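Trainee: Dumping the structure here so I can ask a few things about it.
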Amino acid sequence: MENQLAKSTEERTFQYQDSLPSLPVPSLEESLKKYLESVKPFANEEEYKNTEAIVWKFQNGIGEKLQQKLLQRAKGRRNWLEEWWLNVAYLDVRIPSQLNVNFGGPASHIEHYWPPKEGTQLERGSISLWHNLNYWQLLRKEKLAVEKVGNTPLDMNQFRMLFSTCKIPGITRDSIINYFRTESEGHSPSHLAVLCRGRVFVFDVMHEGYLMTAPEIQRQLTYIQKKCHSEPDGPGVAALTTEERTRWAKAREYLISLNPENLTILEKIQSSLLVFCLDDDSPHVTPEDYSQVSAKILNGDPTVRWGDKSYNLIAFSNGVFGSNCDHAPFDAMVLVKVCYYVDENILENEGRWKGSEKVRDIPVPEELVFTVDEKVLNDINQAKAQYFKQVSDLQLVVYAFTSFGKKLTKEKQLHPDTFIQLALQLAYYRLHGRPGCCYETAMTRLFYHGRTETVRPCTVEAVNWCQSMQNPSTSLLERKHMMLEAFAKHNKMMKDCSTGKGFDRHLLGLSLIAKEEGLPVPELFTDPLFSRSGGGGNFVLSTSLVGYLRVQGVMVPMVHNGYGFFYHIRDDRFVVSCSAWKSCPETDAEKLVQQVFHAFCDMMQLMEMPHL
């Protein structure tokens, strides 16, 4: 073990980036075969035959030409998907991204040394910030261990995007600006932005070449809070980041035209390490029920979140914490890693600051005061109005299932992630009486700048098993057999998707090549079964495993009649979050989660069946 630790400090965080394999282009025939299999649960015989004919025509016609063009594209770049994915999945999207695209999550400090307690916001906030800043320094020094699967390194590029990164709204397409540099690359910004009661402050976290201590950070936060609590609220320019993207882009251009100083202020916020949000709310939270705090993280006060920042760290009045992140620059596992690092350090230090109490003579924080006029104030009010309207429609529950967890599923030789996915399939089937097309995230970080691929858990095998569970004449043994077949299928799909053999991103690539070539949209993509099975961003169940650490995530559904279902796995429990829109009469997040918990028990009961 000692050797391993010594070795890990010698490895630099980004040292393998140049030697990672390029993202492969899968075989056309294989992808189409997998696609056909995935639409089966949503088609009758006639519809399936029709789609089969469309696929065959595509494979032997335009599909082959598009595949050749895609292979050409892949020759010239190490990741043929990267730029496309960023644009299509994030930067071209015009709907407000803060609520619809961002992800968030509550900190689990409440489970040990930091239960909710009024009057602790600033002291705890400064300790949490200090650990976050240590993580930033590890990244700058490239001392963060390279993540690996076995001995194979994973792409670490997304970790460059955690700090000093921001999305900039554009009229038709947004852009991402990243100011972070490692120490060997040169200067990197070292200031924090703090939002409080509609006002914006910044201060440098380095003083005379050293990182501020937690008591020094606390002094800065106290100065800001006292000032904000004894003076009128600011205009809340941050609320503009909740707006529809083109609207926000125009409002931003107008803001800059009012006074060039406004651009300087925007750039200071954009380049800040992270945005620390002092929130006056005191949401309820327990280790078994994170619903209220999670909702506030996703849909809280828009004047104290900068929706375009890659990292908003939120401190509530009762000393409870959470994060809200723009999804464009990175996927949730980056946030999971920093949150876990901070939580472990808080745990190790019993929630206290154990360093020096000395506070150096440090310049007070600088307030950034925007020049605003009637039009800007109107824009802010309009942004808030549309934000609160959508926010009031969100239903979100986050509960812990504590009867068992990973330990028991492993004992039964069941993959815990697959266990939850199949429970969700059964729960949806029981609640809605039909199969639910489902998106589960697989990671493709084995490849250069790899991000994600789609696993489609609603397989023929899963549906057959769900039907057997609802059919009183099917024996328990048959049900168990069918369940294990569904497990095997899911595990194989996950393996394929993680190793570059998925088909969703491949089909996206083929459709984008057609678009770039000015060709008509191939029939494959206009076939009703394409969208009914989830294609084109139509998955009714949008899901992801957040990991095996004490970190939970939340996101809104992908479609109006769908659910956002995110979960993490521990030895003794499964923690799940489920979101839905109240204005959709057929969805109910609370009921779905109860059905999932019910399914967990039913599945475990099947495993108690002796092998005959």
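Backbone N, Cα and C atoms are what each Cβ position is placed from, and that goes for glycine too.
No noted substitution is present; original residues retained.
Got these off Swiss-Prot a minute ago, pasting:
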ACT_SITE  His327  active site, proton acceptor
BINDING   Lys406, Lys410, Glu411, Lys412, Gln413, Leu414, His415, Pro416, Asp417  CoA binding site
BINDING   Tyr439, Thr441, Thr452  (R)-carnitine binding site
MUTAGEN   Arg505 to Asn  Increase of KM towards carnitine
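Context for these features, please: burial, neighbours, distances.
Mentor: His327 (active site, proton acceptor) falls within neither a helix nor a strand when secondary structure is assigned with DSSP, and so counts as coil. The C-beta environment of His327 (active site, proton acceptor), restricted to residues of the same chain at least 6 apart in sequence and closer than 8 Å, consists of Tyr90, Ser97, Val101, Asn102, Phe103.
Remark: Gln413 (CoA binding site) has no non-local neighbours by Cβ distance under 8 Å and separation of at least 6 in sequence. In this structure, Gln413 (CoA binding site) belongs to neither helix nor strand by DSSP; it is coil.
The Cβ of Thr452 ((R)-carnitine binding site) has Asp331, Thr441, Ala442, Met443, Thr444 as same-chain neighbours under 8 Å, each 6 or more residues away in sequence. For the recorded site, Thr452 ((R)-carnitine binding site), the DSSP three-state label reads strand.
Note on Arg505 (mutagenesis position): other Cβ atoms within 10 Å of its Cβ, all shown chains, come to 22.
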Trainee: What number of additional C-beta atoms lies within 10 angstroms of the C-beta atom of Thr441 ((R)-carnitine binding site)?
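Mentor: Other Cβ atoms within 10 Å of Thr441 ((R)-carnitine binding site): 20.
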Trainee: Could you give the Cα-Cα distance between His415 (CoA binding site) and Tyr439 ((R)-carnitine binding site), in whole Å?
Mentor: 18
Trainee: Fewest other C-beta atoms within 10 angstroms of its own C-beta: which of the binding-site residues Glu411, Asp417 fits that?
Mentor: Glu411
Trainee: Rounded to a whole angstrom, what is the C-alpha distance between Asp417 (CoA binding site) and Tyr439 ((R)-carnitine binding site)?
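Mentor: Distance between the two Cα atoms comes out at 14 Å.
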Trainee: Specify the nearest of the recorded positions Lys406, Glu411, Arg505 to Tyr439 ((R)-carnitine binding site), where nearness means the distance between Cα atoms.
Mentor: Arg505
Trainee: Counting only residues 6+ apart in the same chain, whose Cβ is under 8 Å from the Cβ of Lys406 (CoA binding site)?
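Mentor: In sequence order, Pro416, Tyr548, Ile569, Arg570, Asp571 meet the Cβ cut-off.
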Trainee: For the recorded (R)-carnitine site formed by Tyr439, Thr441, Thr452, name the remaining residues of the chain with Cβ within 8 Å of the site's Cβ center, in chain order.
Mentor: Glu440, Ala442, Glu453, Thr454, Val455, Thr543, Ser544
Trainee: Enter the number of other CB atoms within 10 angstroms of the CB of His415 (CoA binding site).
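Mentor: A count of 17.
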Trainee: Taking only the Cα atoms, work out how far Arg505 (mutagenesis position) lies from Glu411 (CoA binding site), in Å, as a whole number.
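Mentor: Per the Cα atoms, Arg505 (mutagenesis position) and Glu411 (CoA binding site) stand 35 Å apart.
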